[in-house]
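Noted in Swiss-Prot for the protein shown:
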| type | residues | note |
| --- | --- | --- |
| MUTAGEN | D58 to A | Loss of mannosyltransferase activity |
| MUTAGEN | D67 to A | No change in activity |
| MUTAGEN | D70 to A | No change in activity |
| MUTAGEN | D77 to A | No change in activity |
Amino acid sequence: MRVNGYRGAKVGAVDTTSPPEVPASARLQRLAPMLLVVSILARLAWTYLVPNGANFVDLHVYVGGADALDGPGALYDYVYADQTPDFPLPFTYPPFAAIVFYPLHLLPFGVVAFIWQIGIIAALYGVVRVSQRLMGLQSQRRVAMLWTALGIWTEPLRSTFDYGQVNVVLVLAVLCAVSTTRWWLSGLLVGLAAGIKLTPAVAGLYFLGARRWAAVACSAAVFFATVGVSWLVVGAQARRYFTELLGDADRIGPIGTSFNQSWRGGISRILGHDAGFGPLVLIGIGITAVLALLAWRAIGGAQDRLGGILVVSLFGLVLSPISWTHHWVWLIPLMMWLLHGPLSALRGARILGWGWLALTLLGVPWLLSFAQPTIWEIGRPWYLAWAGLVYIVATLATLGWIAFSRKGSG
């Protein structure tokens with residue numbers, strides 16, 4: 001046909017009967033509830049149907065240590081060795097943890113283990129939801145289900161389930177402390193978390209950087225209150241922990257195993273002996289501290305609350321003498337922040353986010369553990385030693401990217 005002297009193109013018939021194509025992300029979100037249920041059932045099946053699916057050794061320590069409170073002077077003499085003959089596991093936590101866990105020893109262990117697993121899943125979902133809230137994405141419940149379903153199979157969560165660890169609950173407590181503006185609630189949550197396990201105390205750096213002085217003071221007061229309660233309940237054992245055992249990394253576990261993803265662990269594997277806090281370890285910590293400070297400033301500190309606590313937590317993980325893979329639960333909110341947060345549109349964010357996801361789903365430190373004859377042997381071939389820096393190097397890359405990505409985008 002001609003219109004004003006021009007020949008128009010033929011227009012084909014428009015199909016109005018076929019439904020529009022649904023994006024893959026939307027299809028996944030529709031399936032989110034089912035995928036979450038399948039993931040949970042698969043995890044429970046792994047625990048109960050696969051030989052050695054989970055040994056709950058740390059949960060045994062929690063329960064056994066709590067039970068030891070009934071025997072005077074026995075808390076820090078207690079060890080669990082039924083499934084770990086090469087390393088009898090002592091109770092390495094503050095005495096307040098034994099008081100908190102005390103009711104657990106009144107129940108059959110099988111019941112405790114099942115409830116514990118459900119609690120881990122609920123806490124993981126809580127971590128995801130609070131992370132979303134901190135990014136202003138609280139309406140995305142189905143996305144939260146997907147992250148929970150996927151997170152169950154990342155290495156930090158796999159080892160949490162295997163050992164029956166408590167770290168997911170502690171991460172949730174710190175995130176809730178960051179998300180609330182109530183100074184007393186922030187202080188209460190951080191203080192209690194640090195009273196159960198010392199590692200959450202690093203969150204105090206976030207509140208110092210955010211100049212939330214009341215929260216800092218309250219968290220310190222609550223922590224010392226847990227010490228006081230412990231002193232009243234277990235007396236000499238509390239004194240023994242805080243004057244003799246605190247800081248004894250050898251008592252916590254083998255420094256050189258690939259599961260220890262801290263600077264001290266990584267440098268020790270390269271040197272072939274425990275590096276302690278020697279020059280190389282201090283240099284590594286110093287470099288990380290500088291990158292963390294630059295990253296903190298780049299995101300405006302506590303203006304990005306999730307980004308801020310992630311920067312602090314990454315620094316704390318490599319600073320600690322021992323950071324087992326189950327300590328790295330912080331990688332779940334980190335991946336969410338990289339892929340959905342305020343910097344997600346910048347070049348490199350998706351590479352880091354998907355890169356962390358690949359590392360944690362593969363479980364690189366776990367794979368490397370098969371190449372070490374025992375957990376106590378520190379020395380190993382150079383390529384395995386350097387490969388054992390995987391989380392540390394990825395942390396440096398992440399902090400460096402946060403520190404300089406905005407400049408690069410400008």
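Just so you know, glycine gets a Cβ as well, placed from its N, Cα and C.
Keep in mind it's a predicted model, so treat the numbers as computed, not measured.
This view paints the features noted in Swiss-Prot onto the structure.
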residue: D58; record: mutagenesis position; Cβ neighbours (10 Å): 22
residue: D67; record: mutagenesis position; Cβ neighbours (10 Å): 18
residue: D70; record: mutagenesis position; Cβ neighbours (10 Å): 9
residue: D77; record: mutagenesis position; Cβ neighbours (10 Å): 12
TODO: Could you round the CA separation between D70 (mutagenesis position) and D58 (mutagenesis position) to a whole angstrom and send it over?
DONE: 20
TODO: In three-state terms from DSSP, label D58 (mutagenesis position) for me.
DONE: helix
Open item on the list: For the C-alpha pair, I'd like the distance in angstrom between D67 (mutagenesis position) and D58 (mutagenesis position), rounded off.
Closed with: 14
Task: Between D58 (mutagenesis position) and D77 (mutagenesis position), the C-alpha gap once rounded to whole angstrom - done: 16
